[in-house]
Amino acid sequence: MAEDWLDCPALGPGWKRREVFRKSGATCGRSDTYYQSPTGDRIRSKVELTRYLGPACDLTLFDFKQGILCYPAPKAHPVAVASKKRKKPSRPAKTRKRQVGPQSGEVRKEAPRDETKADTDTAPASFPAPGCCENCGISFSGDGTQRQRLKTLCKDCRAQRIAFNREQRMFKRVGCGECAACQVTEDCGACSTCLLQLPHDVASGLFCKCERRRCLRIVERSRGCGVCRGCQTQEDCGHCPICLRPPRPGLRRQWKCVQRRCLRGKHARRKGGCDSKMAARRRPGAQPLPPPPPSQSPEPTEPHPRALAPSPPAEFIYYCVDEDELQPYTNRRQNRKCGACAACLRRMDCGRCDFCCDKPKFGGSNQKRQKCRWRQCLQFAMKRLLPSVWSESEDGAGSPPPYRRRKRPSSARRHHLGPTLKPTLATRTAQPDHTQAPTKQEAGGGFVLPPPGTDLVFLREGASSPVQVPGPVAASTEALLQEAQCSGLSWVVALPQVKQEKADTQDEWTPGTAVLTSPVLVPGCPSKAVDPGLPSVKQEPPDPEEDKEENKDDSASKLAPEEEAGGAGTPVITEIFSLGGTRFRDTAVWLPRSKDLKKPGARKQ
């Protein structure tokens, strides 16, 4: 067939079809059929054609490949097979053929037709197939060609069922146009269909309408057996979650009362989601009992335990998928939202709660897998998911609280003392409540101050001499901490009663002891005034050998002033244990001085 548009009168005037052959690929030689409507829309499958024409046009007999209507021949194949088995011993047809052997082919063709007619006439008389209509209850003789999954209906009832189904499909897609729901022209914006923004186009095949605009003539199929107590109950109980649920204006209730639901066949259709407790409640020997009063709480024997005692609205799980979903909890997904509260109408995530920080789009590990706390439904969500539970310590829940990160465990913090400190040291002030607690104070990101009772030596690179600050004498005395801020440096000086072995001053010393009346100054760092109420500090004169070393250090520091003002000017904290009042010159082995300090060129390399 040529690849041009040809008229297709089977679909009506203006319809055209075209057959295109494939010229390459694994399916080379096969053809594809396309149809074009009078409005210019192109259709390439029978499914699209059915959606386009709607339920008014029946395409059961339409051959999409050829573009014609194919009327099936009468099917009598099963009856003919039965007649052959029945006519084997007598074989009257073959004797007739032998008698009329040398005749024309027309007579040979007429013989099987006469045989089949005789078989169809004798089959109902010899093997009647009576049946009972499931709808009206009358008995009729069936032909035995129907499939087992279809209901046994007489011809009149089957025709009524087909017409009813066709009408219901039209009501679901288009509507009747007469009821109050069909007269509504605007969506409510609160139902699940409006919130999910599902397509309303009929050609899409979804036909998702707003719940307020759904035709009232749509009849939902009753999935009950009609025999059990739930199917025979005609009135609502008034105390189940469905009956207690507040109605939404303009919307009708789509779920049955729990007491009116069928008790048979519900769990047999489920593929999973059944645990041992529910299996024990559905034992065949258990008989349904009337619901006990609210004061008593025995274990229910019915398969619907939630029907006996109503649950509060906050703990009620709202389902908007199917009628069967309002059963005891299974492992299937549920949707807990009303669609009308402020949380359900919120579109954006806060980005600061723990659920948002867990999402991959905010850099989380996707472990909790919950939506934003500020978008949890205020009516149907579980209480543990609401933001009020998460931010109880906050003053108010008006805005999303900041995200609190978990602190690292103390075992993972292993700090080692190095030869130099980082440029910035963040020290924590000691609280007076924890005087007896043990204790290592953190200094910056990777250093630890020693516990009380030990001596500290602060070395200033390039300075004239170090300053030694021993710990307090008694554990009960509280050390007053005072910050001394330098350029890019913050360190701690303890100011209890101190014995200083050596001070960096250029004055001449006299033998004996001297009492300082001015605060101790460290070169290169501004110091704060010392409390005048503190006790006096004893000092001893330096040795001449140490003065020579100090002069060398001063000359080395003058060669590189820029380096001393930068990162090289950071102090070195070294722990000296159990000095016990020893002179500082005797402990020179504890403080080895690096050669890099004396040679500024080595540091630059």
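Placement of Cβ uses the backbone N, Cα and C atoms for every residue, glycine included.
If you look for the noted substitutions, you won't find them, since the model keeps the original residues.
Since the structure is predicted, the reported quantities are computational estimates derived from the model, not experimental observations.
Swiss-Prot lists Arg22 to Ala or Lys among its mutagenesis entries, and the accompanying note reads: Abolishes binding to methylated DNA. DSSP assigns Arg22 (mutagenesis position) to coil in the three-state reduction, placing it in neither a helix nor a strand. Packing around Arg22 (mutagenesis position) is summarised by its Cβ count: 12 other Cβ atoms lie within 10 angstroms of its Cβ, all protein chains included.
Here Swiss-Prot describes Arg30 to Ala as a published mutagenesis experiment; the accompanying note says: Strongly reduces binding to methylated DNA. Listed in sequence order, Phe21, Arg22 are the same-chain residues at least 6 apart in sequence whose CB falls under 8 Å from the CB of Arg30 (mutagenesis position).
Swiss-Prot gives this note for the published mutagenesis Arg30 to Lys: No loss of binding to methylated DNA.
When Cβ atoms from all protein chains are considered, those within 10 Å of Arg44 (mutagenesis position) total 13, not counting its own. DSSP assigns Arg44 (mutagenesis position) to coil in the three-state reduction, placing it in neither a helix nor a strand. Looking at Swiss-Prot, you'll find the mutagenesis Arg44 to Ala or Lys noted as follows: Abolishes binding to methylated DNA.
Quoting Swiss-Prot on the mutagenesis of Ser45 to Ala: Reduces binding to methylated DNA. Close to Ser45 (mutagenesis position) in the fold, though at least 6 residues off in sequence, lie Phe64, each with a CB less than 8 Å from its CB.
Under DSSP, Tyr52 (mutagenesis position) is assigned to a helix (H, G or I) in the three-state scheme. All protein chains considered, the CB of Tyr52 (mutagenesis position) has 15 other CB atoms within 10 Å. For the published mutagenesis Tyr52 to Ala, Swiss-Prot gives the following note: No loss of binding to methylated DNA.
In three-state terms derived from DSSP, Cys179 (Zn(2+) 1 binding site) belongs to neither a helical nor a strand segment and is classed as coil. According to Swiss-Prot, the feature Zn(2+) 1 binding site maps to Cys176, Cys179, Cys182, Cys215.
Taking the Cβ of Cys228 (Zn(2+) 3 binding site) as centre and 10 Å as the limit, one finds 15 other Cβ atoms among all the protein chains shown. For Cys225, Cys228, Cys231, Cys262, the entry in Swiss-Prot reads Zn(2+) 3 binding site, with the evidence type sequence analysis.
Long-range Cβ neighbours of Cys243 (Zn(2+) 4 binding site) (same chain, at least 6 residues apart, Cβ-Cβ under 8 Å): Asp236, Cys237, Cys257. Marked as Zn(2+) 4 binding site by Swiss-Prot on the basis of sequence analysis: Cys237, Cys240, Cys243, Cys257.
If you look up Swiss-Prot, you'll see Cys350, Cys353, Cys356, Cys372 marked as Zn(2+) 6 binding site, on the strength of experimental evidence. Other Cβ atoms within 10 Å of the Cβ of Cys372 (Zn(2+) 6 binding site), summed over all protein chains shown, number 20.
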*Across all protein chains in the structure, which of the binding-site residues Cys257, Cys356 has the highest Cβ count within 10 Å?*
Cys356
*Find the one among the recorded positions Tyr52, Cys228, Cys350 whose C-alpha lies closest to that of Cys179 (Zn(2+) 1 binding site).*
Tyr52
*Provide, as an integer number of angstrom, the distance between the C-alpha atoms of Cys372 (Zn(2+) 6 binding site) and Cys240 (Zn(2+) 4 binding site).*
30
*Give the number of CB atoms, excluding that of Cys182 (Zn(2+) 1 binding site) itself, located within 10 Å of its CB.*
17
*Round to the nearest Å and give the CA-to-CA distance linking Cys215 (Zn(2+) 1 binding site) with Cys356 (Zn(2+) 6 binding site).*
40
*Of the recorded positions listed here (Arg44, Cys176, Cys182, Cys240, Cys350), which is spatially closest to Cys228 (Zn(2+) 3 binding site) when Cα positions are compared?*
Cys240
